[in-house]
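Peer 1: Have a look at this one.
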Amino acid sequence: MKTPRLLQYLAYPQKITGPIIEAELRDVAIGELCEIRRGWHQKQVVARAQVVGLQRERTVLSLIGNAQGLSRDVVLYPTGRALSAWVGYSVLGAVLDPTGKIVERFTPEVAPISEERVIDVAPPSYASRVGVREPLITGVRAIDGLLTCGVGQRMGIFASAGCGKTMLMHMLIEQTEADVFVIGLIGERGREVTEFVDMLRASHKKEKCVLVFATSDFPSVDRCNAAQLATTVAEYFRDQGKRVVLFIDSMTRYARALRDVALASGERPARRGYPASVFDNLPRLLERPGATSEGSITAFYTVLLESEEEADPMADEIRSILDGHLYLSRKLAGQGHYPAIDVLKSVSRVFGQVTTPTHAEQASAVRKLMTRLEELQLFIDLGEYRPGENIDNDRAMQMRDSLKAWLCQPVAQYSSFDDTLSGMNAFADQN
């Protein structure tokens, strides 16, 4: 981060409140890592903290870990560097904590650790990127056929609680064609992390997976760092020429962690209680994936909606940055329709770049069919639909059940791209 210091400045904490420490530290920078020791004459590091704010004569730090056992007598030692982690092929098949430490393995180690990387870095420049031109085959009919994603695209999965976000993530991990899968579980329940690890243990792709976690009981700065670490791991494999798929679950809890850190450092709340820096930091993370001349990172970010009816400024901000979104419907989930993707409310902004004219024409025909069925649903609910009055409506009603069955797909069922196009073509020809 900076040149080596000739003098090292130390400080005692003036205030410890939860995970926040205030001290008169000089010559430190935002994001810098500080070691915490029992005394100035002791070398044992008992904790670490990260600089998150600078005020007049005081520095605000956020603990990495909890404050249990700390006292007024501990000493803060600036390290002059930002938080970094060792990454390499050794993390494949492993579970990492927010500091990059391997806490569990579900496959044997394949290679030694090879490189130390700072986890909070700027996105790649436009000159180093390449366009999204190749489709990403996910094996999910609704996505491959009607919402085709591209290699290097960034997609959001928007849903309220209980709509099947985790189920869709499992499908994408099991069926998507990629070299490496990096999963970041940010602010999730401990039970969900356990279940996800169990799923990966049983997966035939476990040797390709890396899981980074920071559960809801972790300090805010740890939750922020976990998302950055997951992205850093994905960037490492992209630089090795790999095709990487990155999952962050969830961006909503990452944004809340950013908010907590910003408020603790003294920032004032702005939109919906979020300080302005949160809206600066979101694109810094979301712009890091993408395709470069070496490899690619295709990213899926889940966003938890507070309500399907009310406007959500954080969800709107994330949606505006990404290259598309999959909207999961609570109504479809309640009907047992999984994956509960509301195709008409979802969009892939690179669809036209990764599909053939024939594919695009067929998808348009199926969308028109779905739009007509949605319009007819009101008449059906009111008992006003009369067969024989409109031949186009009758044709759409005849295909309704088969279209619904085609859009539904069990978690373990894989649909090849050719089969998906063939099934979609059957609906387009009848429409």
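Even glycines carry a Cβ here, placed using N, Cα and C.
Okay, these came from Swiss-Prot:
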MUTAGEN   Val51 to Glu  Retains wild-type levels of ATPase activity. Drastically impaired in its ability to associate with the membrane. Defective in type III secretion and invasion of cultured cells
MUTAGEN   Gly164 to Cys  Lack of ATPase activity. Exhibits a decreased ability to form oligomers. Defective in type III secretion and invasion of cultured cells
BINDING   Gly164, Lys165, Thr166, Met167  ATP binding site
MUTAGEN   Arg189 to Gly  Lack of ATPase activity. Defective in type III secretion and invasion of cultured cells
MUTAGEN   Arg191 to His  Lack of ATPase activity. Exhibits a decreased ability to form oligomers. Defective in type III secretion and invasion of cultured cells
MUTAGEN   Arg223 to His  Lack of ATPase activity. Defective in type III secretion and invasion of cultured cells
MUTAGEN   Glu306 to Ala  Almost completely abrogates the secretion of SptP and also affects the secretion of early (InvJ/SctP) and middle (SipB/SctE) substrates
MUTAGEN   Glu308 to Ala  Almost completely abrogates the secretion of SptP and also affects the secretion of early (InvJ/SctP) and middle (SipB/SctE) substrates
MUTAGEN   Leu376 to Pro  Retains wild-type levels of ATPase activity. Defective in type III secretion and invasion of cultured cells. Does not bind the SicP-SptP complex
MUTAGEN   Tyr385 to Ala  Can still secrete the T3SS components early substrates (InvJ/SctP), middle substrates (SipB/SctE, SipC/SctB and SipD/SctA), but shows a marked defect in the secretion of the effector proteins SptP and SopB (late substrates). Secretion of the effectors SipA and SopE2 is only marginally reduced
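Mind running through what each feature is packed against?
Peer 2: The local packing around Val51 (mutagenesis position), expressed as other Cβ atoms within 10 Å of its Cβ over all shown chains, amounts to 23.
Counted within 10 Å of its Cβ, the other Cβ atoms near Gly164 (mutagenesis position) come to 22, all protein chains included.
DSSP assigns Thr166 (ATP binding site) to a helix. Proximity of Thr166 (ATP binding site) to non-local residues of its own chain (separation of 6 or more, Cβ distance below 8 Å) is seen for Glu192, Phe196, Asp249, given in sequence order.
Long-range C-beta contacts of Arg189 (mutagenesis position), restricted to its own chain and to partners at least six residues apart, with a cutoff below 8 Å, comprise Thr215, Ser216.
Taking the Cβ of Arg191 (mutagenesis position) as centre and 10 Å as the limit, one finds 9 other Cβ atoms among all the protein chains shown.
When secondary structure is read from DSSP and collapsed to three states, Arg223 (mutagenesis position) falls in the helix class.
Reduced to three states, the DSSP call for Glu306 (mutagenesis position) is coil.
Under DSSP, Leu376 (mutagenesis position) is assigned to a helix (H, G or I) in the three-state scheme. Residues within less than 8 Å, Cβ to Cβ, of Leu376 (mutagenesis position) and separated from it by at least 6 positions along the same chain comprise Tyr385, Asn393, Ala396, Met397.
Over all protein chains present, the Cβ of Tyr385 (mutagenesis position) has 16 other Cβ atoms lying within 10 Å.
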Peer 1: Would you mind checking how many other C-beta atoms are within 10 angstroms of the C-beta on Arg223 (mutagenesis position)?
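Peer 2: Step by step: centre on the Cβ of Arg223 (mutagenesis position), count other Cβ atoms within 10 Å, giving 27.
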Peer 1: Non-local Cβ contacts of Lys165 (ATP binding site) (under 8 Å, 6 or more apart, same chain)?
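Peer 2: Non-local contacts for Lys165 (ATP binding site): Ile157, Ala159, Asp249, Ser250, Thr302, Leu304, Leu328.
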Peer 1: By CA-CA distance, flag whichever of Val51, Gly164, Met167, Arg191, Arg223 among the recorded positions is nearest to Glu306 (mutagenesis position).
Peer 2: Gly164
Peer 1: Give the sequence-ordered list of residues that share a chain with Met167 (ATP binding site), lie 6 or more positions from it, and have CB atoms under 8 Å from its CB.
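Peer 2: In sequence order, the residues whose Cβ lies under 8 Å from that of Met167 (ATP binding site) (at least 6 apart) are Tyr338, Pro339, Val411.
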Peer 1: Cα-Cα, whole number of Å: Gly164 (mutagenesis position) versus Arg191 (mutagenesis position)?
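Peer 2: Per the Cα atoms, Gly164 (mutagenesis position) and Arg191 (mutagenesis position) stand 16 Å apart.
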